[in-house]
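Okay, structure first, notes after.
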Amino acid sequence: MGSNAPPPPTPHVVLVPFPGQGHVAPLMQLARLLHARGARVTFVYTQYNYRRLLRAKGEAAVRPPATSSARFRIEVIDDGLSLSVPQNDVGGLVDSLRKNCLHPFRALLRRLGQEVEGQDAPPVTCVVGDVVMTFAAAAAREAGIPEVQFFTASACGLLGYLHYGELVERGLVPFRDASLLADDDYLDTPLEWVPGMSHMRLRDMPTFCRTTDPDDVMVSATLQQMESAAGSKALILNTLYELEKDVVDALAAFFPPIYTVGPLAEVIASSDSASAGLAAMDISIWQEDTRCLSWLDGKPAGSVVYVNFGSMAVMTAAQAREFALGLASCGSPFLWVKRPDVVEGEEVLLPEALLDEVARGRGLVVPWCPQAAVLKHAAVGLFVSHCGWNSLLEATAAGQPVLAWPCHGEQTTNCRQLCEVWGNGAQLPREVESGAVARLVREMMVGDLGKEKRAKAAEWKAAAEAAARKGGASWRNVERVVNDLLLVGGKQ
C-alpha cells in the first residue's frame with residue numbers, strides 16, 4: 001500500500017552576502033547550484049549594495065531572469081549606509097551592518113514565514129550567511145531556523161582572524177603607540193604559535209589588527225564573527241583543500257564541520273546542474289570592457305602582463321604613477337585594469353611613457369574586464385594582483401603566476417602563503433618604485449624566477465582541475481553541502 005504522507009516541502013534557502021563584489025560572487029554561485037536543484041532561493045542585498053548596483057547598471061542588474069523568477073527572489077534590507085561611504089571603508093561598512101541589520105533581517109524572516117500561510121510558498125528551511133554578517137546567524141537562531149556560514153576569503157585569512165584574540169592576549173594588539181605601525185622590527189615579530197602557519201609574522205596577519213585603539217571596530221567585530229562562526233552548523237570555505245591543507249586541518253579544531261568547495265566557479269563549470277538562468281545576474285558595479293579579449297588575441301602566447309587590483313583596493317596618485325612607469329619600461333605588453341576610483345581622492349593623469357606604449361599597441365588600459373576569461377587567455381603570462389582571494393582562486397584555476405602587491409585585510413596573509421608555501425608567486429615592495437616594478441615583471445616574465453613560479457602555478461592548476469571535476473574533492477563537497485546540508489535545512 002502506498003504512503004499517504006505529503007511530499008516534503010520545497011527547500012527555501014536564504015543567502016546573505018557582505019556588500020562587496022568578492023563576497024557576493026561566491027554566494028551567487030552557491031545560489032545557482034541550489035536553484036538548479038529545485039530550491040527556492042532568497043538572495044538578500046543590503047540597501048548600500050543594492051543602490052550601488054541600481055545606480056551603475058539599472059534595474060536589470062537586480063531583476064532575476066524571467067526563467068528563474070518563480071523560485072528566485074531578491075530582497076533588500078536597510079543597513080544605515082549612505083552611498084557616499086566608500087566601499088574601501090571596511091570598518092565603516094562592518095560597523096553599520098552590525099548595528100543596523102539585525103532588526104530588518106528579523107522582520108524579513110518573519111515576513112517570509114507569514115507568506116507561507118495560505119500560499120504555495122515554502123517556509124525558510126536554512127539561512128546561509130557570510131561570516132561577516134553575524135546578524136544573519138543571530139536572527140536565524142532566534143527563529144529556530146538552521147543556519148550555516150560561508151567564509152568567502154581564504155582559509156589562511158580565516159585562521160589569521162581567528163587568532164586576533166590571541167594577539168590581544170599576548171599584548172601585541174592593540175599596538176602600544178602609532179610609531180609601531182611602521183616599525184619593521186615590530187611588524188617582523190614571529191608568530192610561530194599559529195597552528196598551520198608557523199612561518200607567519202605580525203605583518204602577515206590580516207591588517208585590521210594594526211590599530212592603537214583598544215576599542216577598534218574591526219578587531220571587536222572580528223572577535224564577534226569568529227565566535228558566531230564557531231557556533232554554526234557548518235562552515236563553507238571557497239578554497240582548494242590541497243592548496244590549504246595544513247590550514248584547513250588546523251581550523252577543524254576550532255570550527256564546526258568544514259566543507260572546502262573551491263574554486264567554486266570551476267566546480268560550477270564542470271557541473272551539469274547549475275542554474276544557467278542565474279548566470280545572467282549582474283553583481284558588479286563596473287561595466288566590463290570586453291574589447292580587451294580581442295586585443296589579447298593579437299598577442300603572442302604568454303607575453304602579456306595583466307594588472308588588476310580588484311574592486312576595492314585604492315592607491316595614491318604617486319603609486320599609480322610608479323606602476324604606470326614600471327609597466328611602460330618592463331619590456332612586455334600589458335593590460336591594466338584601472339578602475340575610475342582606484343586612486344584616492346583625485347584623478348591621476350597617466351604619464352606620457354605609458355600613453356606612448358598604449359598608442360603603439362603594446363599596452364591597453366581599461367576600467368574593468370571579464371577577469372576569469374582574461375586569466376585563461378593564452379596571451380597572458382603574469383598576473384600583477386592585490387592578492388584578493390577571488391583573484392587568487394581565478395589565477396590558480398588558470399595556472400597563472402602572481403606578482404603580489406597586497407593592500408588590506410587578509411591579502412597580506414594570502415601573499416605570505418603565496419610566496420612561502422604555495423610557491424606560485426613573488427611580492428612587490430610595498431613602497432612602489434617604477435624600477436622595482438619593471439625589474440620584477442621582467443624576472444617573472446623571462447627570468448629563472450618566473451620559470452620556477454610558472455611551474456608551480458601549473459601544478460596548482462592541475463590540482464584545481466582535479467578537485468573541481470565531477471567526482472573530485474571539491475565537487476564531492478559541493479554535493480554534500482547542497483544535497484545533505486542546505487536542501488535538508490542544515491541538519492547533519
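Placed from the backbone N, Cα and C atoms, the Cβ positions cover glycine too.
Although substitutions are noted, the structure shown does not include any of them.
For His23, the entry in Swiss-Prot reads active site, proton acceptor, with the evidence type similarity to another entry. Sequence-distant neighbours of His23 (active site, proton acceptor) (same chain, 6+ residues apart, CB-CB distance under 8 A): Pro17, Asp130, Val132, Thr152.
The feature active site, charge relay is assigned by Swiss-Prot to Asp130, with similarity to another entry given as support. When other Cβ atoms within 10 Å of the Cβ of Asp130 (active site, charge relay) are tallied across all protein chains shown, the result is 25.
Residues or ranges marked as UDP-alpha-D-glucose binding site in Swiss-Prot: Thr152, Gln371, His386, Trp389, Asn390, Ser391, Glu394, Glu410, Gln411. In the three-state DSSP scheme, Thr152 (UDP-alpha-D-glucose binding site) is classed as coil.
Among the mutagenesis results in Swiss-Prot, Arg201 to Ala has the note: 20-fold reduction in catalytic activity with mandelonitrile as substrate. The residue drawn here is the original one. Within the same chain, residues at least 6 positions away in sequence whose Cβ sits under 8 Å from that of Arg201 (mutagenesis position) are Leu187, Asp188, Thr189, Pro190, Leu191, Arg416.
The number of other Cβ atoms within 10 Å of the Cβ belonging to Ser311 (UDP binding site), over all protein chains shown, comes to 25. Taken residue by residue with DSSP, Ser311 (UDP binding site) is part of neither helix nor strand, so it is coil. According to Swiss-Prot, the UDP binding site annotation covers Asn308, Ser311, Trp368, Cys369, His386, Asn390, Ser391, Glu394, on the basis of experimental evidence.
The number of other CB atoms found within 10 A of the CB of Ser391 (mutagenesis position), across every protein chain shown, is 24. Record note (Swiss-Prot) on the mutagenesis of Ser391 to Ala: 185-fold reduction in catalytic activity with mandelonitrile as substrate.
Among the mutagenesis entries in Swiss-Prot is Glu410 to Ala, noted as: 225-fold reduction in catalytic activity with mandelonitrile as substrate. The 10 Å shell around the Cβ of Glu410 (mutagenesis position) contains 26 further Cβ atoms across the protein chains shown.
Annotation note: Trp368 (UDP binding site) sits in a coil segment as assigned by DSSP. Sequence-ordered, the extra residues of this chain that approach the UDP site, with Cβ no more than 8 Å from the Cβ center of Asn308, Ser311, Trp368, Cys369, His386, Asn390, Ser391, Glu394, are Phe309, Gly310, Val337, Gln371, Ser385, Gly388. Using a 10 angstroms CA-CA radius around His386 (UDP-alpha-D-glucose binding site), the binding-site residues that qualify from Asn308, Trp368, Cys369 are Asn308.
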